[in-house]
Amino acid sequence: MVGEMETKEKPKPTPDYLMQLMNDKKLMSSLPNFCGIFNHLERLLDEEISRVRKDMYNDTLNGSTEKRSAELPDAVGPIVQLQEKLYVPVKEYPDFNFVGRILGPRGLTAKQLEAETGCKIMVRGKGSMRDKKKEEQNRGKPNWEHLNEDLHVLITVEDAQNRAEIKLKRAVEEVKKLLVPAAEGEDSLKKMQLMELAILNGTYRDANIKSPALAFSLAATAQAAPRIITGPAPVLPPAALRTPTPAGPTIMPLIRQIQTAVMPNGTPHPTAAIVPPGPEAGLIYTPYEYPYTLAPATSILEYPIEPSGVLGAVATKVRRHDMRVHPYQRIVTADRAATGN
């Protein structure tokens, strides 16, 4: 029908929905504020976060999400200030963390109580400060007189007399619920506080999410199938990109072997052994052996020398009396010898 506004049902207060709202708030705070155009969005987002936390808190403590009547009468008379102290039973339960239970993660539980009751809730007395050294330093100073008292919760409210009494009564009832320790594993408020802390830290995971049916079917099949026990697989060392030394024979011994088998004039040495055929007979080239090719020239001492030459170099040179035959020597006949030609 034209003119009627469509009303949508509000989402249920679940941890996942609260986590989505917190993520939206972080994203909203990271964006620049363009002339205040996001003011209403931030206000609506804060109101929704407060509503979800309030419903979750009521569900945790009261066991239902039914909202208590928050209607207050009209103010009558001047504004007054009322306060009341509720002492924490630390002597009866010395190991219970009442301060963390009342304040909650980053003070969210106390802030939620203040928003719901309209009162200011503060933890005072011995052990109310996290830093014990600072607490001892401030003890006895002005405005720190409460450190000489026992641990207690101070509830204050400012309003008209008739309204302040109602607010204070509601706040006292809610705080008294927090001063009753629950058994380990049955503290629903502690579970909620841990969940809120995980949401704030970004580490929350919903434990109610079930695995797909396919995963269960595969797991059942794997359990029904026979199992074969095998030894652990050997761990191989990582392969190097470039070997430091060549795996095969280097190229220089083969070059020296060929140089030894050849005389300086190019003729094969008579005493040189022929390189046997095989994989080591040819020149082996690998792409990473080029540093070995830059070797100095082979010394002349590596070539074989005749034993007679070595002896002749040491002993005195022997004069030869026979005439060496010259290849171009002319033949002198008797007629030419007589004429002198």
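Keep in mind that glycine also has a Cβ here, set from the backbone N, Cα and C atoms.
Every position carries its original residue.
The domain 'KH' annotation in Swiss-Prot covers 87-153. According to Swiss-Prot, the mutagenesis experiment Tyr285 to Phe carries this note: Abolishes phosphorylation and RNA-binding; when associated with F-288; F-290; F-292 and F-303. The annotation that Swiss-Prot gives for the mutagenesis experiment Tyr303 to Phe reads: Abolishes phosphorylation and RNA-binding; when associated with F-285; F-288; F-290 and F-292. Here the residue is the original one, but Swiss-Prot notes a mutagenesis experiment at this spot, Tyr328 to Phe: Does not affect nuclear localization. What Swiss-Prot says about the mutagenesis result for Arg330 to Ala is this: Abolishes nuclear localization; when associated with A-324.
When averaged over the domain 'KH' (87-153), pLDDT in the model lands at 88. Summarised by DSSP class, the composition of the domain 'KH' (87-153) is 30 helix, 8 strand, 29 coil.
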